[in-house]
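Asker: Feature list, courtesy of Swiss-Prot:
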type    : residues                       : note
BINDING : Cys604, Cys607, Cys628, Cys631 : Zn(2+) 1 binding site
BINDING : Cys620, Cys623, Cys651, Cys654 : Zn(2+) 2 binding site
BINDING : Cys721, Cys724, Cys745, Cys748 : Zn(2+) 3 binding site
BINDING : Cys737, Cys740, Cys767, Cys770 : Zn(2+) 4 binding site
MUTAGEN : Trp543 to Ala                  : Disrupts its localization to lipid droplets
MUTAGEN : Thr616 to Arg                  : Partially restore PtdIns3P binding; when associated with R-733
MUTAGEN : Lys617 to Ala                  : Drastically reduce PtdIns3P binding; when associated with A-619 and A-621. Abolishes PtdIns3P binding; when associated with A-734; A-736 and A-738
MUTAGEN : His619 to Ala                  : Drastically reduce PtdIns3P binding; when associated with A-617 and A-621. Abolishes PtdIns3P binding; when associated with A-734; A-736 and A-738
MUTAGEN : Arg621 to Ala                  : Drastically reduce PtdIns3P binding; when associated with A-617 and A-619. Abolishes PtdIns3P binding; when associated with A-734; A-736 and A-738
MUTAGEN : Cys654 to Ser                  : Abolishes PtdIns3P binding but has no effect on its localization to lipid droplets or its interaction with RAB18; when associated with S-770
MUTAGEN : Ser733 to Arg                  : Partially restored PtdIns3P binding; when associated with R-616
MUTAGEN : Lys734 to Ala                  : Drastically reduce PtdIns3P binding; when associated with A-736 and A-738. Abolishes PtdIns3P binding; when associated with A-617; A-619 and A-621
MUTAGEN : His736 to Ala                  : Drastically reduce PtdIns3P binding; when associated with A-734 and A-738. Abolishes PtdIns3P binding; when associated with A-617; A-619 and A-621
MUTAGEN : Arg738 to Ala                  : Drastically reduce PtdIns3P binding; when associated with A-734 and A-736. Abolishes PtdIns3P binding; when associated with A-617; A-619 and A-621
MUTAGEN : Cys770 to Ser                  : Abolishes PtdIns3P binding but has no effect on its localization to lipid droplets or its interaction with RAB18; when associated with S-654
Amino acid sequence: MSAQTSPAEKGLNPGLMCQESYACSGTDEAIFECDECCSLQCLRCEEELHRQERLRNHERIRLKPGHVPYCDLCKGLSGHLPGVRQRAIVRCQTCKINLCLECQKRTHSGGNKRRHPVTVYNVSNLQESLEAEEMDEETKRKKMTEKVVSFLLVDENEEIQVTNEEDFIRKLDCKPDQHLKVVSIFGNTGDGKSHTLNHTFFYGREVFKTSPTQESCTVGVWAAYDPVHKVAVIDTEGLLGATVNLSQRTRLLLKVLAISDLVIYRTHADRLHNDLFKFLGDASEAYLKHFTKELKATTARCGLDVPLSTLGPAVIIFHETVHTQLLGSDHPSEVPEKLIQDRFRKLGRFPEAFSSIHYKGTRTYNPPTDFSGLRRALEQLLENNTTRSPRHPGVIFKALKALSDRFSGEIPDDQMAHSSFFPDEYFTCSSLCLSCGVGCKKSMNHGKEGVPHEAKSRCRYSHQYDNRVYTCKACYERGEEVSVVPKTSASTDSPWMGLAKYAWSGYVIECPNCGVVYRSRQYWFGNQDPVDTVVRTEIVHVWPGTDGFLKDNNNAAQRLLDGMNFMAQSVSELSLGPTKAVTSWLTDQIAPAYWRPNSQILSCNKCATSFKDNDTKHHCRACGEGFCDSCSSKTRPVPERGWGPAPVRVCDNCYEARNVQLAVTEAQVDDEGGTLIARKVGEAVQNTLGAVVTAIDIPLGLVKDAARPAYWVPDHEILHCHNCRKEFSIKLSKHHCRACGQGFCDECSHDRRAVPSRGWDHPVRVCFNCNKKPGDL
């Protein structure tokens, strides 16, 4: 701390002499003030004193021109806060202490101390110096806020307008490691919320847009960073405004409140309305019921290094009046905060979520409004870190993102609030049981975390949904609840043996613990109902997107078809190569002379699509080149090639050039004549066989539809793959997932897995999504 004193520093305070006389005689000019030594010190005394071990860490300041020390007696007493200590007016040379006016009267107004010699400080110079310092500080603060701009944080549809943490920090224009708090403002539309923030934090600059028109100028949630107080300031949309999506916008306010450390409720009414107390009371109840749990989960899910307090923010009710007195003016003995609590109690609202509620009022006889009292109250609360500590901006963004992801989605008109600002319907799952109509009690979007629906009451049976569940009676009596389903065969039977047993003794009910507990045709007569003997029935809720619970899982017919298809497909795949080779050779033998041989056609002559082994190649009857089906789907007469007046297959180019006759010589026509007759005969035979195959396909489709399990989507309703949305065609076959029953292409359903809940105990086809589900299907 000590240093050589320059000549310029000497003579700054010629009236202030060293008060220690430790290394001098007390005649040297004071250069330092040590608050812990309670004295002014010259350079030599300061250096010699603070070489000692016990005095080495004392805080010293270098004196400025016109410096006046603090009073030594009243320093630190209750009632004097740091920064408002009394300055001394005299120094007692005998007692060697500095005294303010009050302490001098109290201690030196009588007795021998009255005759003690004193040194008077120049207080007028001090006042001018302090005013200059305050002016400099005010100018510095204004300069810090000159470049502050606000940005849209969340729009009116509850969608966050910043992409990630880095984008949020960049728009705030603060350091990533800066610790800050969040201050937000609420109130009715037109009460001057944006104007209040501009004058309280930004010295009147229009950081948040204001407007004299009737339309609200603040739509959604806007944010800005105050570098002076190191807070993120959030401006919100006003209540009671003429807006659409009112329910979603009201829910958005509670998300902002949940991430705030300090909330200002701005009201410009001559008397406090009930809307204020109802809003804060309902917000407190919804915060405790829905948000505290989610904020705790956010801490664990996002790996936040700062705990999010379950206590809500502090609230300041900023009340501006014109014609009426402020709250508590007619009851000087009662503080306004107690009157506020009484109003809450009368309305049956209990704001337990908020850490504290404060009242700050101002009466505006003549504009402009005085915001200094609000600013001082805010600064005191921001310094209090007992409940809510400052945190990194990334933590604030993660909390807002987690709340937005959880509590999002449209709110139906029939769930609009009538008696409460924040009804449960704004935050709970909107799914209703299809059987009894009861709503789910879980939070919104709980399905993303794998949490199933749950209702407060029991369900009733509906024949339409068959919402029964069988549980093994023997396991239930042992204290376990094990669900069982009727199915074709036991898990220990092979597929073909299971079909044989099913044909003889009917379906089975198998328990994982007890094995096969029931067969429907175990005896020739006298078979009892399983509900009376081995299972118990429970009625469960039917939520949207789920199937019935005891639908017919007897899939014997489908298993038989699957087995036959597997064998037929295997034989077909083994014989595909030789069959195609023979077909191509035979086609080339009877093809006209101008046709390009199949062996030379490797890709479509127009779109250049490469042909696979099982793809069909088509010849244009006009030019003779090879094409795919889509590039040669048109027909027209080609008499110049000997095909007569009947329309035949041609490529797209020849179809468009149909008015241009090809120059074909008579020699060419004679040469093609013999092979053309052979080709016509071949096509006639092929068309006849194709008609027979089509006639066989129709009853085969009926058989497949009859064998389809009840939970499968019918083939005629499946137009595209349920996962990749590709449209089905002759080349793209339909496949059913044995778990969900939806239609998929082969690429999206190539996994194999047992589905015991549907009666498939051996690995069968399942889709990509069902295969990702944990546990048994």
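Using the three backbone atoms N, Cα and C, a Cβ is placed for every residue, glycine included.
None of the noted substitutions appears here; every position holds its original residue.
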Asker: Just name the most isolated of the mutagenesis positions Lys617, Arg738, going by other Cβ atoms within 10 Å of its Cβ.
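Answerer: Sparsest of the mutagenesis positions Lys617, Arg738 by Cβ contacts within 10 Å: Lys617.
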Asker: Can you give me the same-chain residues 6 or more apart in sequence from Cys651 (Zn(2+) 2 binding site) with a CB-CB distance under 8 Å?
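Answerer: Listed in sequence order: Asn605, Lys606, Cys620, Ala622, Cys623, Glu625, Phe627, Cys631, Ser632, Lys634.
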Asker: Which whole-number value in Å describes the distance between the Cα atoms of Cys654 (mutagenesis position) and Cys737 (Zn(2+) 4 binding site)?
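Answerer: Approximately 44 Å lies between the Cα of Cys654 (mutagenesis position) and that of Cys737 (Zn(2+) 4 binding site).
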Asker: Quick check: in three-state DSSP terms, what is Cys654 (mutagenesis position)?
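Answerer: Going by the DSSP assignment, Cys654 (mutagenesis position) falls within a helical segment, counted as helix.
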Asker: Check the Cα-Cα distances from Trp543 (mutagenesis position) to the binding-site residues Cys604, Cys607, Cys628, Cys737, Cys745 and tell me which is shortest.
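Answerer: Result: the closest of the binding-site residues to Trp543 (mutagenesis position) is Cys737.
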Asker: Name the residues of the same chain, 6+ apart in sequence, whose Cβ is under 8 Å from the Cβ of Lys734 (mutagenesis position)?
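Answerer: Looking at Cβ-Cβ distances below 8 Å from Lys734 (mutagenesis position), excluding near sequence neighbours, one finds Asp715, Ile718, Phe728, Gly743, Phe744, Cys745.
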Asker: Between Cys628, Cys724, Cys770, which of the recorded positions has its C-beta surrounded by the fewest other C-beta atoms within 10 Å?
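Answerer: Looking at the recorded positions Cys628, Cys724, Cys770, the Cβ with the fewest others within 10 Å is that of Cys724.
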Asker: Among the recorded positions Cys721, Cys724, Arg738, Cys748, Cys767, which ones place their C-alpha within 10 angstroms of the C-alpha of His619 (mutagenesis position)?
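Answerer: Cα within 10 Å of His619 (mutagenesis position): none.
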Asker: Counting Cβ atoms within 10 Å across all protein chains shown, which of the binding-site residues Cys607, Cys620, Cys631 comes out on top?
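Answerer: The residue with the densest Cβ neighbourhood is Cys620.
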Asker: Between Cys628 (Zn(2+) 1 binding site) and Arg738 (mutagenesis position), how far is it from one CA atom to the other, in Å?
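Answerer: Cα-Cα distance, Cys628 (Zn(2+) 1 binding site) to Arg738 (mutagenesis position): 35 Å.
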Asker: Could you state the whole-number distance in Å separating the C-alpha atoms of Cys604 (Zn(2+) 1 binding site) and Cys737 (Zn(2+) 4 binding site)?
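Answerer: Each residue's Cα considered, Cys604 (Zn(2+) 1 binding site) and Cys737 (Zn(2+) 4 binding site) end up 35 Å apart.
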Asker: From the centroid of the CB atoms of Cys737, Cys740, Cys767, Cys770, the recorded Zn(2+) 4 site, which same-chain residues not already listed sit within 8 A by their CB, in sequence order?
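Answerer: Other same-chain residues with Cβ inside the cutoff are His722, Arg738, Ala739, Gly741, Gln742, Phe744, Ser749, Val766, Phe768, Asn769, Asn771.
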Asker: Measure from the Cβ of Thr616 (mutagenesis position) and count the other Cβ atoms within 10 Å, all protein chains considered.
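Answerer: A count of 11.
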Asker: Rounded to a whole angstrom, what is the C-alpha distance between Cys607 (Zn(2+) 1 binding site) and Lys617 (mutagenesis position)?
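Answerer: Their Cα atoms are separated by 13 Å.
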Asker: Including all protein chains displayed, how many Cβ atoms other than that of Cys721 (Zn(2+) 3 binding site) lie within 10 Å of its Cβ?
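Answerer: By my count, 22.
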Asker: Is it possible to get the count of other C-beta atoms within 10 angstroms of the C-beta of Ser733 (mutagenesis position)?
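Answerer: Counting Cβ neighbours of Ser733 (mutagenesis position) within 10 Å gives 10.
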